[in-house]
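**Q** Dumping what Swiss-Prot says about this protein:
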{"type": "DOMAIN", "residues": "1-225", "note": "domain 'BAR'"}
{"type": "DOMAIN", "residues": "292-430", "note": "domain 'PH'"}
{"type": "MUTAGEN", "residues": "LEU317 to Phe", "note": "In fkd2-2; vein pattern defects"}
{"type": "MUTAGEN", "residues": "GLY321 to Glu", "note": "In van3-2 and fkd2-1; reduced ARF GAP activity, mis-localization and vein pattern defects"}
{"type": "DOMAIN", "residues": "501-643", "note": "domain 'Arf-GAP'"}
{"type": "MUTAGEN", "residues": "ASP518 to Asn", "note": "In scf-6; intermediate vein pattern defects"}
{"type": "MUTAGEN", "residues": "CYS519 to Tyr", "note": "In scf-1; strong vein pattern defects"}
Amino acid sequence: MHFTKLDDSPMFRKQLQSMEESAEILRERSLKFYKGCRKYTEGLGEAYDGDIAFASALETFGGGHNDPISVAFGGPVMTKFTIALREIGTYKEVLRSQVEHILNDRLLQFANMDLHEVKEARKRFDKASLTYDQAREKFLSLRKGTKSDVAAALEQELHTSRSMFEQARFNLVTALSNVEAKKRFEFLEAVSGTMDAHLRYFKQGYELLHQMEPYINQVLTYAQQSRERSNYEQAALNEKMQEYKRQVDRESRWGSNGSNGSPNGDGIQAIGRSSHKMIDAVMQSAARGKVQTIRQGYLSKRSSNLRGDWKRRFFVLDSRGMLYYYRKQCSKPSGSGSQLSGQRNSSELGSGLLSRWLSSNNHGHGGVHDEKSVARHTVNLLTSTIKVDADQSDLRFCFRIISPTKNYTLQAESALDQMDWIEKITGVIASLLSSQVPEQRLPGSPMGSGHHRSASESSSYESSEYDHPTTEEFVCERSFLGYNERPSRSFQPQRSIRKGEKPIDALRKVCGNDKCADCGAPEPDWASLNLGVLVCIECSGVHRNLGVHISKVRSLTLDVKVWEPSVISLFQALGNTFANTVWEELLHSRSAIHFDPGLTVSDKSRVMVTGKPSYADMISIKEKYIQAKYAEKLFVRRSRDSDFPQSAAQQMWDAVSGNDKKAVYRLIVNGDADVNYVYDQTSSSSLTLSRVILVPERPKREDVLLRLRNELLDRTGSSSNISPEGSGGSSLLHCACEKADLGMVELLLQYGANVNASDSSGQTPLHCCLLRGKVTIARLLLTRGADPEAMNREGKTALDIAAESNFTDPEVLALLSDTNGYNHRQC
């Protein structure tokens, strides 16, 4: 108790005064504290505005998914961080509101109401005390002879004033007691409540960022990998530039030390057999509308006017036999073609960057071209010949192209450059003459019909890499084997990515790929290449911890280069729904658990009590489930020998022959089938033939084998298919290269198929592709480590086989020639 006695006494008055002084000091302190708290809340408000401004700036900087510049530096990834930043800003705004309500408002109320009430009570007490003193003096100053009614009135006034005085005194005591009581809890409660608000603020922020930690780590890892790749690419670029400088120096020294003149000879010069073959192969590609650049670079051209001045022009020799040049330097286009105007020489017999750029401009601009980007048609080489040196000119490195309509005098920049131009033009003329292409079928200009190619043959990224690989391969196979009937079901074109469609959009259309294969989270944006499933970012972190021997995790949005046509074809053939029927078969079929021979008693009990997690479950639950699902194969039903009359190897062979990716996938997962299984001559080659094993009488079996083989040869018109008599030592990859498609080859490679395996004839899968015109599969094998220098039993390499089998794909030929020493590119 603050007041032991309530009697009005000097000690009581002194105690009141002391408490009032303490209350006034507390009021001043409270107001100062309030000013500091208000400044703090204003700072929180400014910090919230700063957070929102930072998030908005990051969102603007990151751009959108359709912005190519944004995608190049990871803008879509950064945009995801803006959501977290805005959420953190919201937490900060909530903190500011709580501090203002819990601390600022209570401080202001305590100072302006509770402490102010003490002052008001003191004023009322002083006024009542004065009134009471006056009434008491009047009453005590009465004489004895005062009338009774006057005395009664003064006595009543004294009683009233005393009551008012006592009431005012107790009101002051109440106000002071209230202040003293609130001192014990008001400030502690306000400050501790403020700290609790801070605790919740930081806890919410931690939980939010902790949930994003796997994604942040993935982005950091990807950024580090990108840094390493960039350093490697920069070093490779520097090496290329140094090599270019060394090549220029060698050419300069060769030109200065060599002949001052030019080689003599008229007409068509003899060129190397290998170079002639390669030029001829590229020339043949023009028949399918694929225009390739054989040679391009700068030449000086003498004008036909009286002055005969020389002007530097950029000439292009393409696979249609056309030689044309640019009147002016190319205007800077969008895309990779922007650097062509500064390029002296380019790769030959390659992909033809300039023709690609011209083609893309034709399709992209509807044939309307600026003068700066239009190539001027020069000459049809079919009716032309070459003469070395200029007519009546003592200049070095000159040569002439003589045609029925016009003569062109050209000057190269060195003797080596001159010889190379003459060799390439001579080779083109020889190829044109040998093929006897009618004059009227040749395009009239570089911008003519030769460039009006279909979308599937465009050189853009979307069309060149993703447009109908199965269809293209089948057309090539028909041209090699002479098929006349309709293609079988196994070679029907699969679903492919439409032009401009992103891999993530195409793969999410596959059954079950709209949800994570492991937890069911919507819109998964990560994938396991070898498992063929789409997973969310949280499950992808668990997959990464399993190791690449179990799951090869890649991002659908970050790892753009991974999503080749073969990988996309494989994913479209599988899907999360099918993959889970293999990996979770026992999980959804409890009755099969008791009959699975591969499960122990403890494993069976684990399967019975284990359930599939949801995306809201803790990461530890998902880790245990994914570990059991893929690493331990706890929910996979093991294949038994009694399930099928055939061996696992024979089933694999039949599935690959039938292009049944799902069956191959199931056999690999269920029975750990050997993808490097080698076909034995004593085994059968197809599901139809394998059924003959069940026939009891051997003579009848042999008759059926012979009849089926003859029917097979009658249908195809060729004996190139793998058969029991001619497939000794063939691997599953050999079989896939001949009978399956790109996705099947990708599936076998993902599970460790030997890309350089050879059969009894020494033929590798690459050799088989070249023999049968499998263009896309040949490209895939070369990019996955196929050895172009491997020889068969006859000592022939892949390039030799391609030359003999009239294989005409320029990209594959360029890859083969680079390895075998036929690289004719001028750096």
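Backbone N, Cα and C atoms are what each Cβ position is placed from, and that goes for glycine too.
Unsubstituted: the structure retains its original residues.
Can you walk me through where each of these features ends up in the structure?
**A** For the domain 'PH' (292-430), the mean pLDDT of the prediction comes to 67.
In the three-state DSSP scheme, LEU317 (mutagenesis position) is classed as strand.
A 10 Å cutoff on Cβ-Cβ distances gives GLY321 (mutagenesis position) a total of 24 other Cβ atoms nearby, all chains included.
DSSP classifies ASP518 (mutagenesis position) as coil under the three-state reduction.
Taking the Cβ of CYS519 (mutagenesis position) as reference, residues of its chain lying under 8 Å away and at least six apart in sequence are, in sequence order, CYS536, GLU538, CYS539, LYS612, PRO613, SER614, TYR615, ASP617, LYS622.
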**Q** So for LEU317 (mutagenesis position), how many other CB atoms are inside 10 Å of its CB?
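**A** I count 23 other Cβ atoms within 10 Å of it.
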**Q** Quick check for the class: what is the C-alpha distance, in angstrom and rounded, between ASP518 (mutagenesis position) and LEU317 (mutagenesis position)?
**A** 55
**Q** What does DSSP give as the helix, strand and coil breakdown of the domain 'Arf-GAP' (501-643)?
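**A** For that range the per-state counts are 67 helix, 11 strand, 65 coil.
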**Q** ASP518 (mutagenesis position) has how many other Cβ neighbours within 10 Å of its own Cβ?
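**A** Result for ASP518 (mutagenesis position): 29 neighbouring Cβ atoms inside 10 Å.
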